[in-house]
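Enquirer: Provided herewith is a single structure, encoded as structure tokens, for subsequent inquiry.
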Amino acid sequence: MDIEDEENMSSSSIDVKENRNLDNMPPKDSSTPGPGEGIPLSNGGGGSTSRKRPLEEGSNGHSKYRLKKRRKTPGPVLPKNALMQLNEIKPGLQYMLLSQTGPVHAPLFVMSVEVNGQVFEGSGPTKKKAKLHAAEKALRSFVQFPNASEAHLAMGRTLSVNTDFTSDQADFPDTLFNGFETPDKSEPPFYVGSNGDDSFSSSGDVSLSASPVPASLTQPPLPIPPPFPPPSGKNPVMILNELRPGLKYDFLSESGESHAKSFVMSVVVDGQFFEGSGRNKKLAKARAAQSALATVFNLHLDQTPSRQPVLSEGLQLHLPQVLADAVSRLVLGKFSDLTDNFSSPHARRKVLSGVVMTTGTDVKDAKVISVSTGTKCINGEYMSDRGLALNDCHAEIISRRSLLRFLYAQLELYLNNKEDQKKSIFQKSERGGFRLKDTVQFHLYISTSPCGDARIFSPHEPVLEGMAPDSHQLTEPADRHPNRKARGQLRTKIESGEGTIPVRSNASIQTWDGVLQGERLLTMSCSDKIARWNVVGIQGALLSIFVEPIYFSSIILGSLYHGDHLSRAMYQRISNIEDLPPLYTLNKPLLSGISNAEARQPGKAPNFSVNWTVGDTAIEVINATTGKDELGRPSRLCKHALYCRWMRVHGKVPPHLLRTKITKPTTYHESKLAAKEYQAAKARLFTAFIKAGLGAWVEKPTEQDQFSFTP
């Protein structure tokens, strides 16, 4: 018998004892001998002096009569370990023994399991424990964080019933389970009382164990009680101090103008570094503590479903919240470097955006590709018919244009020589042209929700989602109709201003002379443009002649995150789209907020926009009203500049590597029309908006694109 079998026998016998339902056992009679008091009962053999077993009531006088065992009333469902949870989520997984090392009395086993194309390894003194550790790692790849019962204990066991993504069970079954560890056996189980009030008792119907039971296996649920606040008004700093006494908080930086200061505090917990920012040091300290509680102890103080990440349908290589916080931190850090720790006059901004690239599962290897700011669009009188002015200087639009420069640079790197091909993010596609390497992903960060449909909601009504202000009684949800007719509408930005308005039915075509005579130049909202990228890709029409469609893997918001509204704006409202060309799809990226939401940026928005792409030595500052820099020079991101890059790459790519065969084009407009699959996908997108009753896409005057290449 090997070590594993011995342990299995031992653990199974212990499990039987622990699982015995003591509540169903009759109370001990005073006449019944206690342990060590009675004489051993006879086994039926002769010579025993033990007394006979008394006849039981209802035995019909037969000594060997046995009562039928009563069916035990099912007690509370015991918490499931990681192995059990993973088996329910992904049944039929095969665990492989990779190695066995160490002496006989202290062996070390390494087991592996493949889940979603990834291999996870676990080690332990027995095969069983090694399998358990492998299962935990696998679960962590798509479930947010492991459970920590000590955090719940510090909260006085007042757990919120919303400790997992229950609102998304139908759409995301993989996120049903948050816990990997069973609670401490010394802790009695606590349950919400069946009367639905806030009291706790040791019996009831709704289990608050770390591993929720799938709805299909339980009785009809009772009314959900309201979320519980931290006991005795404990704030994150107090709760963290109970879990890890004596922590030291460090003041890292102070930035911003006098009326809009931003402080950054940090704390180290269990070797992990956490930052928090806020308008004062106290708030920054609390946010640092809150971030630590969420990451280390799986203790989330804001558990409303709308604040939870909306998982992607594609390959998820990273833990959602870890990725979101890392992307935010990287973009803010790069912007700080570029603006001398926010001291530069051009550090002023309302919205900050950036694109981060990951090339594997470790977010430590992530790289900032672009950073930008801005909230305004060009004034109609400054339109350029040579592609020399930027029409839209909103931060997220500028970040994506900066990303295009990086993609051109990577294509040129691949085309240089064979040595550089390994350094490029592109590789040849078996379908013709180029495609991204498998592990390369791009993540879009925006410091607030994009203007347009994603921002049309009231972030503070009511105070708690599903609760009336100043009340502990459940009311109607905060937004009963997140998809009502007013939602999802295409919207346009206001020229030389902020905010958006719904498109008019007759405004789909704009004319050059009409705009010059005083008609407002209309630009589609950022929500609408990002929804467009989720269909046609972020590479645009020109690059699609060389590369397969590229999509964002995640969209991270620094503030004003609401999962329902953001997912509707990004892709749900066009879920009726059909007949897309090959390789084009309706992309559904990860959507997430960050642990420490950015403070609102009060005051008037600056009239400039800054941009930076990896490889640049400094930021470029553009006047958003004119679409050019202060000296009247065109931006490195303008249509003409990017068209020059495209022509240069087009001259280097062998004809057989083009995804679309194209003769030498004469104008920018003709070059874009040559990308026939891209244009077909765009047409399907516009049709989907119209069929859904959301309005017609408004395009710029065609004269803007009728320019030729001039080196």
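Using the three backbone atoms N, Cα and C, a Cβ is placed for every residue, glycine included.
Take a look at what Swiss-Prot says about it:
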type     : residues                                                       : note
ACT_SITE : GLU396                                                         : active site, proton donor
BINDING  : HIS394, CYS451, CYS526                                         : Zn(2+) binding site
BINDING  : ARG400, ARG401, LYS529, ARG532, LYS639, LYS672, LYS682, LYS700 : 1D-myo-inositol hexakisphosphate binding site
DOMAIN   : 78-144                                                         : domain 'DRBM 1'
MUTAGEN  : MET84 to Ala                                                   : Strongly reduced RNA editing activity
MUTAGEN  : LYS128 to Ala                                                  : Reduced RNA editing activity; when associated with A-281
MUTAGEN  : MET238 to Ala                                                  : Strongly reduced RNA editing activity
MUTAGEN  : LYS281 to Ala                                                  : Reduced RNA editing activity; when associated with A-128
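Show me how these features fit into the structure around them.
Expert: Following the DSSP three-state reduction, the secondary structure of GLU396 (active site, proton donor) is helix.
Listed in sequence order, the residues of the same chain lying 6 or more apart from HIS394 (Zn(2+) binding site) and placing their CB within less than 8 Å of its CB are VAL351, GLY374, THR375, LYS376, CYS377, CYS451, LYS493, CYS526, SER609.
The Cβ of ARG532 (1D-myo-inositol hexakisphosphate binding site) lies under 8 Å from the Cβ of MET524, LYS682, LEU685, each on the same chain and at least six residues away in sequence.
Note on the domain 'DRBM 1' (78-144): DSSP counts are 22 helix, 22 strand, 23 coil.
The Cβ of MET84 (mutagenesis position) has 15 other Cβ atoms within 10 Å, all protein chains considered.
MET238 (mutagenesis position) carries a helical DSSP state (H, G or I).
According to its DSSP assignment, LYS281 (mutagenesis position) is helical. Other C-beta atoms found within 10 angstroms of the C-beta of LYS281 (mutagenesis position) number 16, with every protein chain shown included.
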Enquirer: Ranking the recorded positions LYS128, ARG400, LYS639 by other Cβ atoms within 10 Å, which is at the bottom?
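Expert: Fewest other Cβ atoms within 10 Å, among the recorded positions LYS128, ARG400, LYS639, is found for LYS128.
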Enquirer: In whole Å, note down how far the CA of LYS281 (mutagenesis position) lies from the CA of ARG401 (1D-myo-inositol hexakisphosphate binding site).
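Expert: Between the alpha carbons of ARG401 (1D-myo-inositol hexakisphosphate binding site) and LYS281 (mutagenesis position) there are 36 Å.
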Enquirer: For LYS672 (1D-myo-inositol hexakisphosphate binding site), write down the residues of its own chain that are at least 6 apart in sequence and whose Cβ falls under 8 Å from its Cβ; none is a fine answer.
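Expert: Result: ALA541, LEU542, GLN679, ASP705.
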Enquirer: Identify all same-chain residues not among HIS394, CYS451, CYS526 whose C-beta atom falls within 8 angstroms of the centroid of the Zn(2+) site's C-beta atoms; report them in sequence order.
Expert: VAL351, THR375, ASP392, ALA395, GLU396, ILE397, PRO450, GLY452, LYS493, THR500, SER525, SER527, LYS529
Enquirer: To the nearest whole angstrom, state the Cα distance for the pair LYS128 (mutagenesis position) and LYS700 (1D-myo-inositol hexakisphosphate binding site).
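Expert: Counting only the Cα atoms, the answer is 64 Å.
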Enquirer: Say we define neighbours as other CB atoms within 10 Å of the CB. Which of the recorded positions MET238, CYS451, CYS526 has the fewest?
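Expert: Among the recorded positions MET238, CYS451, CYS526, the lowest count of other Cβ atoms within 10 Å belongs to MET238.
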Enquirer: Tell me, if you would, which residue among ARG401, LYS529 (binding-site residues) has the fewest other CB atoms within 10 Å in the structure shown?
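Expert: Fewest other Cβ atoms within 10 Å, among the binding-site residues ARG401, LYS529, is found for LYS529.
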Enquirer: Which whole-number value in Å describes the distance between the Cα atoms of LYS529 (1D-myo-inositol hexakisphosphate binding site) and LYS281 (mutagenesis position)?
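Expert: Each residue's Cα considered, LYS529 (1D-myo-inositol hexakisphosphate binding site) and LYS281 (mutagenesis position) end up 37 Å apart.
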Enquirer: Can you tell me which of the recorded positions MET238, LYS281, GLU396 is spatially closest to LYS700 (1D-myo-inositol hexakisphosphate binding site)? Compare CA atoms only.
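Expert: So, of the listed recorded positions, the one sitting closest to LYS700 (1D-myo-inositol hexakisphosphate binding site) is GLU396.
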